[in-house]
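Enquirer: The structure under discussion is supplied below as structure tokens; questions concerning it will follow.
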Amino acid sequence: MQTSEREGSGPELSPSVMPEAPLESPPFPTKSPAFDLFNLVLSYKRLEIYLEPLKDAGDGVRYLLRWQMPLCSLLTCLGLNVLFLTLNEGAWYSVGALMISVPALLGYLQEVCRARLPDSELMRRKYHSVRQEDLQRGRLSRPEAVAEVKSFLIQLEAFLSRLCCTCEAAYRVLHWENPVVSSQFYGALLGTVCMLYLLPLCWVLTLLNSTLFLGNVEFFRVVSEYRASLQQRMNPKQEEHAFESPPPPDVGGKDGLMDSTPALTPTEDLTPGSVEEAEEAEPDEEFKDAIEETHLVVLEDDEGAPCPAEDELALQDNGFLSKNEVLRSKVSRLTERLRKRYPTNNFGNCTGCSATFSVLKKRRSCSNCGNSFCSRCCSFKVPKSSMGATAPEAQRETVFVCASCNQTLSK
């Protein structure tokens, strides 16, 4: 009987339940609102406008802390220290009230005295959403909107990168990845707590202000510049004498004059080969060959000074010589000249610091005097034109010279 009742009740209940199911079922989910990137950019621009006074104040503080105007920064530092040490509690309350009332008065005057533009004038003067009225009532064109979106994404990416770097640095300090930095950080915190407990608040503020102004790198830069200028004013004669008189060469008779290699002719000023070839060729003979070959190429391109008269007459008398033989004679003559000019320092030591040349300590030849130096002592670059080269490429191409030759050529 029970089963029959259940079977009978099944079809009776189903008609009553089925019509109520659609009424009790939840409505179909509505489509989620689409994300509008341009509205996000407009909100960001409005936020920039609202925070513009704070940004200007931060720029002013950074301008003072970086000592862009040393006198103004010094007066600000001293004035704040005097205020921190002399003002009592009542004076501080007065300063707080003044700091509240002055911005309020300025904002009221700005709002009252500002001219309100109509919509037509605003649309005519519209430009890249700079003011708040432009953002609220003006409409941007498609190129302007795309430019705003791109600028926003670039700024957002830079901000997130800086934030990630800051968080990583904080985690490194907190996790003691660098014990020195972490110990300094926690030591500074403990020192600050002790200072707040032991010293009065006015002295704490004075120390903090002095640290911000006098403890940065820009302050030491300004001090070093003023010290250098003061020394130059106190002894200008010594400075001029140091610049005007180069170090005298070693005079040891005729041999000493030959070794000192005096001022070179324009033909000899066309310097030897490139630095790469000089560094790759370790033995002396390979180094000389690289100098000779590249020197010949530079001479042919630059059309240097003519050969001596005797050589020219000999070439004219031998009219049957071909171009290859003429070139061969020039090669032999310039090779002999370069070998005479090659420095006497063939023992593998740097002329400047006396370091021994090795696989790691490469030999480098000064393109002006020809002496052998290491890469550290011969690291000054000068254009070939300063050495007398007249080719158009000489204005762009540079060669390595030693310190003394660099001072001589740069005058």
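Using the three backbone atoms N, Cα and C, a Cβ is placed for every residue, glycine included.
Those substitutions? Not in this structure, it's all original residues.
Pasting the relevant annotations from Swiss-Prot:
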{"type": "MUTAGEN", "residues": "Leu13 to Ala", "note": "Alters interaction with RAB11A; when associated with A-49"}
{"type": "MUTAGEN", "residues": "Ile49 to Ala", "note": "Alters interaction with RAB11A; when associated with A-13"}
{"type": "MUTAGEN", "residues": "Asp289 to Ala", "note": "Loss of interaction with VAPA and loss of function in cell projections formation"}
{"type": "BINDING", "residues": "Cys350, Cys353, Cys374, Cys377", "note": "Zn(2+) 1 binding site"}
{"type": "BINDING", "residues": "Cys366, Cys369, Cys402, Cys405", "note": "Zn(2+) 2 binding site"}
Enquirer: Work out how many Å separate Cys369 (Zn(2+) 2 binding site) and Ile49 (mutagenesis position) at their Cα atoms, rounded off.
Expert: 63
Enquirer: CA-CA, which of the recorded positions Ile49, Cys350, Cys353, Cys374, Cys377 lies nearest Cys405 (Zn(2+) 2 binding site)?
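Expert: Checking each of Ile49, Cys350, Cys353, Cys374, Cys377 against Cys405 (Zn(2+) 2 binding site), the shortest Cα distance is to Cys377.
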Enquirer: Near the Cβ of Ile49 (mutagenesis position), how many other Cβ atoms are there if near means within 10 Å?
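Expert: Within a 10 Å radius of the Cβ of Ile49 (mutagenesis position) lie 14 other Cβ atoms.
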Enquirer: Around the recorded Zn(2+) 1 site, report the further residues of that chain (criterion: Cβ within 8 Å of the mean position of the Cβ atoms of Cys350, Cys353, Cys374, Cys377; site residues excluded), sequence-ordered.
Expert: Thr351, Gly352, Ser354, Ala355, Phe373, Ser375, Arg376, Cys378
Enquirer: Taking 10 A as the limit, how many CB atoms besides its own sit near the CB of Cys374 (Zn(2+) 1 binding site)?
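Expert: Neighbour count, Cβ to Cβ under the 10 Å cut-off: 21.
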Enquirer: Looking at the binding-site residues Cys350, Cys353, Cys369, Cys377, Cys402, which sits with the largest number of other Cβ atoms within 10 Å of its Cβ?
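Expert: The residue with the densest Cβ neighbourhood is Cys402.
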Enquirer: Other than Cys366, Cys369, Cys402, Cys405, which residues of the chain come within 8 Å of the Zn(2+) 2 site, judged by Cβ distance to the Cβ centroid of those residues?
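Expert: For the Zn(2+) 2 site, the extra neighbours are Ser367, Asn368, Gly370, Asn371, Phe373, Cys378, Val401, Ala403, Ser404, Asn406.
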Enquirer: About how far apart, in whole Å, are the alpha carbons (Cα) of Cys353 (Zn(2+) 1 binding site) and Cys366 (Zn(2+) 2 binding site)?
Expert: 14
Enquirer: When you tally the Cβ atoms that lie within 10 Å of each candidate's Cβ, which of the binding-site residues (Cys366, Cys405) has the highest tally?
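Expert: Compared across Cys366, Cys405, the most Cβ atoms within 10 Å surround Cys366.
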Enquirer: Nearest of the recorded positions to Cys377 (Zn(2+) 1 binding site) by CA-CA distance, picking from Ile49, Cys366, Cys402?
Expert: Cys402
Enquirer: Work through the binding-site residues one by one (Cys350, Cys366, Cys374, Cys402) and name whichever has its CA nearest to the CA of Ile49 (mutagenesis position).
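Expert: Of all the candidates listed, Cys402 is nearest in space.
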Enquirer: Provide the three-state secondary structure of Cys374 (Zn(2+) 1 binding site) computed with DSSP.
Expert: strand
